[in-house]
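Here is the structure we will look at.
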Amino acid sequence: MEQDLRSIPASKLDKFIENHLPDTSFCADLREVIDALCALLKDRSFRGPVRRMRASKGVKGKGTTLKGRSDADLVVFLNNLTSFEDQLNQQGVLIKEIKKQLCEVQHERRCGVKFEVHSLRSPNSRALSFKLSAPDLLKEVKFDVLPAYDLLDHLNILKKPNQQFYANLISGRTPPGKEGKLSICFMGLRKYFLNCRPTKLKRLIRLVTHWYQLCKEKLGDPLPPQYALELLTVYAWEYGSRVTKFNTAQGFRTVLELVTKYKQLQIYWTVYYDFRHQEVSEYLHQQLKKDRPVILDPADPTRNIAGLNPKDWRRLAGEAAAWLQYPCFKYRDGSSVCSWEVPTEVGVPMKYLLCRIFWLLFWSLFHFIFGKTSSG
C-alpha cells in the first residue's frame, strides 16, 4: 500500500482517497451491535445509573476514519459523575465495575455477541480493553471502554462555553499533574471541531492519517499522537487555503513540511477558549511558553496534543522529509507540487496586565497632548 501511495502522481491523489473511504456497511453493522450491547449494559445495576453511552468507531467518529480500521472507543457517561474531580477520583472503581458487568453479559450470551475482556493494565487504568465479534461483523473489533463525566450535559456544543468554565478547570479543580487526563470529557467538542469542516478537508485528513499509519508500520512506536497530525492538517488548511476546492497534493505536502518543522510549531485555536478571561489568558501564556512543539487541544487547553517527547517527532520528520521526494508530490510533467504558505506558529496576544498598562499609557498621553492643545 505504501508503494501505491508514494508512486501515485499528485493529480491522482483524490482518486486514491476515494478508494479509502470509510467502510459504510461495516460501520452500520458495528453500530447495530454496539446499540444492542449498550442496551444490555444500561439495564444493569451499576454503582451509579448510566446516563447514556456513546460509541464512536476508529478515530473518534469524526468522519475521517479509513477503510479497514477496526478499533473503537465506547464512552460510558454515568449519572454519579458530576464533575472532573469525580471522574478522577472514581475512575478506578468504575473501570472495575464496568469490567464486572461486561463479564456477566458475556456469560449470559444474550445479544449474540462474543467478546474477550482483557485484564486491567494497572490498578489506575483509565480504560478497559476488550475484543468483540458478532455474526454480522466481518472482522473483530478492538474496544477501549472509558467512564466519563458528561461535560456536554452542561455545555451547548454550538456556542462558545462561558470562560469561567475553563477558569475552573485550570484553577484548582484539576489536580496538579492531571492536566490533559480528562480529554475524554471533551470528546463531543473535539468531534464537532472536525465534523463541521468541509468534506474535502476531511478527505485530506484521511490521506494524512493513512500516511501516518504507514509510517507507524515502518517505524513502530513511539510516534506523535495521530490526533496531532489531524489538527496539523486543519491548521494547514485554515492558514494556507480556506477554500472548499483545493489541490489535495498541495495540502498533503504542506502538512508533511510542517512535520519537518516540528521544532517551530506553536499552534492553538480560540474556538472554545480564548484570552479574554484573565485567568485563562495567564494559563494559555504559560502553556505557549513551553518547549515546542506545542499543539493545544482545541477543546482542552490543559492538553498539549504534540506530546512531551520531541524524539517522537524527529523520527516522523525524517520519514516526512523522505516522502517529499516521492512521485506523489510531482505532476505528470515532472514538476514539483508547491506547498501552501503557512506559518509555523500562531501569534500570541499581549498579557492582560501588559495590555491594560499599554492602554493606560496611551490614554494618559492622549489626554496630555490634546488637553494641552485645547487649553492653549
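Here, residue 1 is simply the first one shown, and the rest follow in order.
Cβ atoms here come from the backbone N, Cα and C positions, even for glycine.
For the natural variant SER45 to Phe, Swiss-Prot gives this note: In strain: MBT/Pas, PWD/Phj. The structure shown keeps the original residue.
Here Swiss-Prot describes VAL50 to Gly as a natural variant; the accompanying note says: In strain: DHA.
Here Swiss-Prot notes a natural variant, THR65 to Ala, with the remark: In strain: BALB/c, BID, C57BL/6J, C3H/He, MBT/Pas, PWD/Phj.
With a 10 A radius on its CB, SER83 (variant position) counts 13 other CB atoms from all the protein chains. Where Swiss-Prot documents SER83 to Tyr as a natural variant, the accompanying text is: In strain: BID, DHA, MPR, MBT/Pas, PWD/Phj.
Its own atom aside, the Cβ of GLN90 (variant position) has 18 Cβ atoms within 10 angstroms in the protein chains shown. In the three-state DSSP scheme, GLN90 (variant position) is classed as helix. Record note (Swiss-Prot) on the natural variant GLN90 to Arg: In strain: DHA.
DSSP assigns HIS118 (variant position) to coil in the three-state reduction, placing it in neither a helix nor a strand. Quoting Swiss-Prot on the natural variant HIS118 to Gln: In strain: MPR, MBT/Pas, PWD/Phj.
Quoted from Swiss-Prot for the published natural variant SER183 to Leu: In strain: BID, MBT/Pas, PWD/Phj. Of all Cβ atoms in the shown protein chains, 19 besides its own fall within 10 Å of the Cβ of SER183 (variant position). DSSP assigns SER183 (variant position) to a helix.
Taking Cβ-Cβ distances under 8 Å and a sequence separation of 6 or more, the neighbours of ILE184 (variant position) in its chain are ASP73, VAL75, LEU146, ALA148. Among the sequence features in Swiss-Prot, the natural variant ILE184 to Thr is noted as follows: In strain: BID, DHA, MBT/Pas, PWD/Phj.
Under its natural variant annotations, Swiss-Prot gives HIS277 to Leu the following note: In strain: BID. A coil conformation is recorded for HIS277 (variant position) in the three-state DSSP classification, outside any helix or strand. In sequence order, GLN163, GLN164, TYR166, ALA167 are the residues near HIS277 (variant position), counting only same-chain partners six or more apart with C-beta under 8 A.
Here Swiss-Prot notes a natural variant, ILE305 to Val, with the remark: In strain: MPR. Non-local contacts of ILE305 (variant position) by the CB criterion (under 8 A, 6+ apart in sequence, same chain) comprise PRO225, TYR227, ALA228, LEU231, ILE295, LEU296, ASP297.
Counting every protein chain shown, the Cβ of ALA322 (variant position) has 11 other Cβ atoms within 10 Å. Here the residue is the original one, while Swiss-Prot reports the natural variant ALA322 to Thr with the comment In strain: C3H/RV.
A sphere of 10 angstroms centred on the C-beta of GLY347 (variant position) encloses 6 other C-beta atoms. The note that Swiss-Prot attaches to the natural variant GLY347 to Ala is: In strain: DHA, MBT/Pas, PWD/Phj.
Annotation of the natural variant MET350 to Thr in Swiss-Prot: In strain: BID, DHA, MBT/Pas, PWD/Phj; the original residue is retained in the structure shown. In the three-state DSSP assignment, the secondary structure recorded for MET350 (variant position) is coil. For MET350 (variant position), the Cβ neighbour count at a 10 Å cut-off comes to 13, with all displayed protein chains included.
For LEU354 to Phe, Swiss-Prot lists a natural variant annotated as follows: In strain: BID, C3H/RV, DHA, MPR, MBT/Pas, PWD/Phj.
For SER183 (variant position), the nearest of the variant positions HIS118, ALA322, GLY347, MET350 in terms of C-alpha separation is HIS118.
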